[in-house]
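> My questions will all concern the structure given below.
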Amino acid sequence: MADKELKFLVVDDFSTMRRIVRNLLKELGFNNVEEAEDGVDALNKLQAGGFGFIISDWNMPNMDGLELLKTIRADSAMSALPVLMVTAEAKKENIIAAAQAGASGYVVKPFTAATLEEKLNKIFEKLGM
């Protein structure tokens, strides 16, 4: 099981969704969670360092989740960070685009705590966390 001190960054322009994800993470024992409202805000926080996992929405103003993902993967300092996309984009082409851009996992909204836990555990297992 992953380190409970792992620092998460939850990126979503909808504050209620950020709060839902934060609360689900808390239920799973992860209390070290920060929030960002779009990709630009997220990058500013990520460049300060210290994060171990990103959970990001797709559709956001300024910089969407896919652009954020591509930017993270192109930056050698952040490229290994796991990124879980949590989005209403359920179309096959969106899921393929996220996978090709390097998403560690993909969850379609709405989702349950069990679904989030299952995806996180798969990513932790794959990365040996």
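In case you wondered, yes, glycine gets a Cβ from its N, Cα and C as well.
Quick paste of what Swiss-Prot says about this protein:
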type	residues	note
BINDING	Asp12, Asp13, Asp57, Asn59	Mg(2+) binding site
DOMAIN	7-124	domain 'Response regulatory'
MUTAGEN	Asp13 to Asn	Abolishes function, reduced rate of phosphorylation and affinity for magnesium ion
MUTAGEN	Phe14 to Ala	Diminished rate of phosphorylation
MUTAGEN	Asp57 to Asn	Abolishes function and phosphorylation
MUTAGEN	Asn59 to Ala	Diminished rate of phosphorylation
MUTAGEN	Lys109 to Arg	Abolishes function, decreased autophosphatase activity
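Relative to the rest of the structure, where do these features sit?
Counting only same-chain residues six or more apart in sequence, the Cβ atoms lying under 8 angstroms from the Cβ of Asp12 (Mg(2+) binding site) belong to Arg18, Val21, Glu35, Glu37, Ser56, Asp57, Met60, Val86.
Under DSSP, Asp13 (mutagenesis position) is assigned to coil, being neither helix nor strand in the three-state scheme. Its own atom aside, the Cβ of Asp13 (mutagenesis position) has 18 Cβ atoms within 10 angstroms in the protein chains shown.
Counting only same-chain residues six or more apart in sequence, the Cβ atoms lying under 8 angstroms from the Cβ of Phe14 (mutagenesis position) belong to Asp57.
In the three-state DSSP scheme, Asp57 (mutagenesis position) is classed as coil.
If you draw a 10 Å sphere around the CB of Asn59 (mutagenesis position), it holds 13 other CB atoms from the protein chains shown.
Same-chain residues at least 6 positions away in sequence with a Cβ under 8 Å from that of Lys109 (mutagenesis position) are, in sequence order, Met17, Val86, Thr87, Ala88.
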> If you measure Asp13 (mutagenesis position) to Asn59 (mutagenesis position) at Cα, how many Å is it?
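Cα-Cα distance, Asp13 (mutagenesis position) to Asn59 (mutagenesis position): 8 Å.
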